[in-house]
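K.L.:
Would you mind keeping the following structure in view while I ask a few things?
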Amino acid sequence: MLSFLWDLASFIVALGVLITVHEFGHFWVARRCGVRVERFSIGFGKALWRRTDKLGTEYVIALIPLGGYVKMLDERAEPVVPELRHHAFNNKSVGQRAAIIAAGPVANFIFAIFAYWLVFIIGVPGVRPVVGEIAANSIAAEAQIAPGTELKAVDGIETPDWDAVRLQLVDKIGDESTTITVAPFGSDQRRDVKLDLRHWAFEPDKEDPVSSLGIRPRGPQIEPVLENVQPNSAASKAGLQAGDRIVKVDGQPLTQWVTFVMLVRDNPGKSLALEIERQGSPLSLTLIPESKPGNGKAIGFVGIEPKVIPLPDEYKVVRQYGPFNAIVEATDKTWQLMKLTVSMLGKLITGDVKLNNLSGPISIAKGAGMTAELGVVYYLPFLALISVNLGIINLFPLPVLDGGHLLFLAIEKIKGGPVSERVQDFCYRIGSILLVLLMGLALFNDFSRL
């Protein structure tokens, strides 16, 4: 319950910030163009708070925080007294109206740059993209990428950490190949390797793009040595103690902790013959994992924690810049996100990315809660990502969105007169139906992931 409330609160904060930024873009440019703004509302429904300024603009925070709007004086909506007609939105030039409409998405992009600017000043912790293991018969194995290799760039774009690698790989969905620049860790002897992506079975909502290529990142080492044994657990009942090293399971040598975890998970209630080493002496024990529910079937659980050797400092990286360099890096990062968002939306249309990858408010709320819990340097990039997506989607030439309004203005500029009210009304209805269908699909995907 606490987790749900945290996710909800983080989601409401994120939504409130991004909607305010978007609507403020419309509001600010409208004021600069001499348009009278009658209401600036964050949310819909019953007003929880309201205030009116000296220019007559009413500011509102409403009950339902799922959107917002800026209401401008407009003769098409209501009669306007003659002395105020020059302040009406519909009486402004096509260029001014286009600027007002485009200002919302532009504000979202500027906010993303600002968020990344703050993050790069604070410092972004990351891990150098050094390969730990390569899965047999994988795409990475076929390209002869070896453990200990550092991934320096993807198609010429530098990748200082694993997050940068993932961002570039996601953009390669549907491509036939990509070129990765690699070098032995600690060396500048670079070479290019080509990955064949024609049979790359990667689904963004189900797996990590790096692991889908058969690459396991170099991370903290987990040894088959027990750090802690929970009281009254299956491990405690079997006689296991902190400091024990598990040597064999059912006669098979154990070299990786993950192998032991899988054996325990797959054998609830079944006996596992262990050979361990305790203070240099061999010892044989029988372990019977307890059963607990998980993903529709029973899984084994024994109540132990392994010894973890932290990642050495030379594998860690912190991206931190001064105020001016941070602006350059933040702008570049935002531009990369904008290109990725457009690319992914295009691939959704062409079918290279499946529609079940669409995410709705539940997935966004989970992301908000998770990143907020990790800290500000993770929450701000999340806000930047959603802000960029909000800006790009609003520019789609779909009636009811900013892009649809811009399309009507472009037609008006070309033909020398506005699109008829009848045509606009019909297009708004079609656009609303399409938007509701997309939102329904996104919600369906969200619930199917629960």
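Using the three backbone atoms N, Cα and C, a Cβ is placed for every residue, glycine included.
Quantities reported herein were computed from a predicted structural model and do not represent experimental measurements.
Dumping what Swiss-Prot says about this protein:
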MUTAGEN   HIS22 to Ala  Loss of protease activity
MUTAGEN   HIS22 to Phe  Loss of protease activity of RseA and signal peptides, does not complement deletion mutant. Binds substrate
BINDING   HIS22, HIS26  Zn(2+) binding site
MUTAGEN   GLU23 to Gln  Does not complement deletion mutant. Abolishes production of the FecR cytoplasmic tail fragment
MUTAGEN   GLU23 to Ser  Loss of protease activity
ACT_SITE  GLU23  active site
MUTAGEN   HIS26 to Phe  Does not complement deletion mutant
DOMAIN    127-220  domain 'PDZ 1'
DOMAIN    222-309  domain 'PDZ 2'
MUTAGEN   ASN389 to Gln  No effect
MUTAGEN   ASP402 to Asn  Does not complement deletion mutant, loss of protease activity
K.L.:
Would you mind splitting the domain 'PDZ 2' (222-309) into helix, strand and coil residue counts from DSSP?
P.N.:
14 helix, 45 strand, 29 coil
K.L.:
Where's the emptiest Cβ shell within 10 Å among the mutagenesis positions GLU23, ASP402?
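P.N.:
Fewest other Cβ atoms within 10 Å, among the mutagenesis positions GLU23, ASP402, is found for GLU23.
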K.L.:
For the domain 'PDZ 1' (127-220), how many residues does DSSP put in helix, in strand and in coil?
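P.N.:
Result for the domain 'PDZ 1' (127-220), in helix, strand, coil order: 17 helix, 31 strand, 46 coil.
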K.L.:
Give the number of CB atoms, excluding that of HIS22 (mutagenesis position) itself, located within 10 Å of its CB.
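P.N.:
Taking all protein chains shown, HIS22 (mutagenesis position) has 25 Cβ neighbours within 10 Å.
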K.L.:
Quick one: give me the count of other CB atoms within 10 A of the CB of HIS26 (mutagenesis position).
P.N.:
26
K.L.:
Measure from the Cβ of ASN389 (mutagenesis position) and count the other Cβ atoms within 10 Å, all protein chains considered.
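P.N.:
Summing over all protein chains shown, ASN389 (mutagenesis position) has 21 other Cβ atoms within 10 Å.
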